[in-house]
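Student: Quick one: the structure is below, questions incoming.
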Amino acid sequence: MNKPLRNSHPLFKIANNALVDLPAPINISSWWNFGSLLGLCLIIQILTGLFLAMHYTADINLAFYSVNHICRDVNYGWLLRTLHANGASFFFICIYLHVGRGMYYGSYMFTPTWLIGVIILFLVMGTAFMGYVLPWGQMSFWGATVITNLLSAIPYLGMDLVQWLWGGFAVDNATLTRFFTFHFILPFIVLAMTMIHLLFLHQTGSNNPIGLNSNIDKIPFHPYFTFKDIVGFIVMIFILISLVLISPNLLGDPDNFIPANPLVTPAHIQPEWYFLFAYAILRSIPNKLGGVIALVLSIAILMILPFYNLSKFRGIQFYPINQVMFWSMLVTVILLTWIGARPVEEPYVLIGQILTVVYFLYYLVNPLITKWWDNLLN
């Protein structure tokens, strides 16, 4: 009997095993939709970015005005730009929910998948930071100056590294050109890393909400989860389009409507909202190098999860105290986001420092509490 083309064609077979005949746990909830939503976000960002790049000019004298030109003169340029800017926000909403799901349900026990996921998160954060610099508004310029300056905290190599990154003695034309170059290439590297992320995931199969082996009860990915994913796509696109058409500048910074001026510093230099929690952690350490280390660790600490797991059950569904701790940690991150947007003055400094300690303590104490709970029930 002839096999369907999707089972015999060498290229279609790969797609088929990943998207059609893939055995998926029957009980995965909507929390498992965010992987496909991130794929959709990445495609939206690459497509809108590609068309924006056709009209953008990476030159400090022209960048701000080329963005203005895109919004005023290019057909649907305003739509492309607002979709791209707000698409980044949705990308981060989905990525944080995706990571939170992985932490809650113990998906980090797929060690290679998890570690590649954290690397993807770093790459996406780097891409978003460089994209924020491109319109060359006040916050673009000063954000680039402040964040790249952090490299100078590295002992011995610091200043050389910063000047090498800038391509001169200050953030200038060379910096903008290279940031545009990297901003263009990185999403394609993220795309390649996503393929590897999926490759490792499909070696083990998906986790599920009860954290047990689901090999005895699996269903094909298509049509069940393809349609479930499409429902997620519709919901997300609806919210994104609503934001873009009703209040496109809601999540942006008003300072970025002012062309970059190296002689005037904005009153409050702050990144986009999705970096504020990390920015608050950076600011809460009085020492420059210590702040940089804390900033990197705020994300890199996710990498310890697979190696510091002491529980008998996968995830924290069956650990009530850990559930309370998890949601408290989420509140901590939200409060850090609020602190990141506040000026550096009391009581905000102290609150930020307390929240930073609480944030890092979660990762260290959480496995110990699961161990204690297991011993209690023995």
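For all residues, glycine too, the Cβ spot is worked out from N, Cα and C.
Features from Swiss-Prot:
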BINDING   HIS84, HIS183  heme b b562 binding site
BINDING   HIS98, HIS197  heme b b566 binding site
BINDING   HIS202  ubiquinone binding site
VARIANT   MET103 to Ile  In strain: BG1
VARIANT   VAL235 to Met  In strain: BG1
Student: Of all the variant positions here, MET103, VAL235, which one's CB has the most other CB atoms within 10 A?
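Tutor: When each Cβ's neighbours within 10 Å are tallied, MET103 leads.
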Student: Using Cβ-Cβ distances, find the residues under 8 Å from HIS197 (heme b b566 binding site) that belong to the same chain and are at least 6 apart in sequence, listing them in sequence order.
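Tutor: For HIS197 (heme b b566 binding site), the qualifying residues are THR113, ILE116, GLY117, ILE120.
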Student: Report, as a single number, how many Cβ atoms besides its own are within 10 Å of the Cβ of HIS183 (heme b b562 binding site).
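Tutor: Result for HIS183 (heme b b562 binding site): 21 neighbouring Cβ atoms inside 10 Å.
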Student: Of the recorded positions MET103, HIS202, VAL235, which one has its Cα closest to the Cα of HIS84 (heme b b562 binding site)?
Tutor: VAL235
Student: Starting from the residue listed as 'ubiquinone binding site', work out which of the recorded positions listed here (HIS98, MET103, HIS183, VAL235) have their Cα within 10 Å, and give them in sequence order.
Tutor: none
Student: Just how many other Cβ atoms lie inside 10 Å of the Cβ on HIS202 (ubiquinone binding site)?
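Tutor: Excluding its own Cβ, the number within 10 Å is 14.
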Student: Out of HIS98, MET103, HIS183, which of these recorded positions is nearest VAL235 (variant position) by C-alpha distance?
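Tutor: Checked the recorded positions HIS98, MET103, HIS183; minimum Cα distance to VAL235 (variant position) goes to HIS98.
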Student: Expressed to the nearest Å, what is the distance separating HIS98 (heme b b566 binding site) and HIS183 (heme b b562 binding site) at their Cα atoms?
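Tutor: The Cα atom of HIS98 (heme b b566 binding site) is 23 Å away from the Cα atom of HIS183 (heme b b562 binding site).
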Student: Distance check, please: Cα of HIS183 (heme b b562 binding site) against Cα of MET103 (variant position), rounded to an integer number of angstrom.
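Tutor: Here the two Cα atoms are 29 Å apart.
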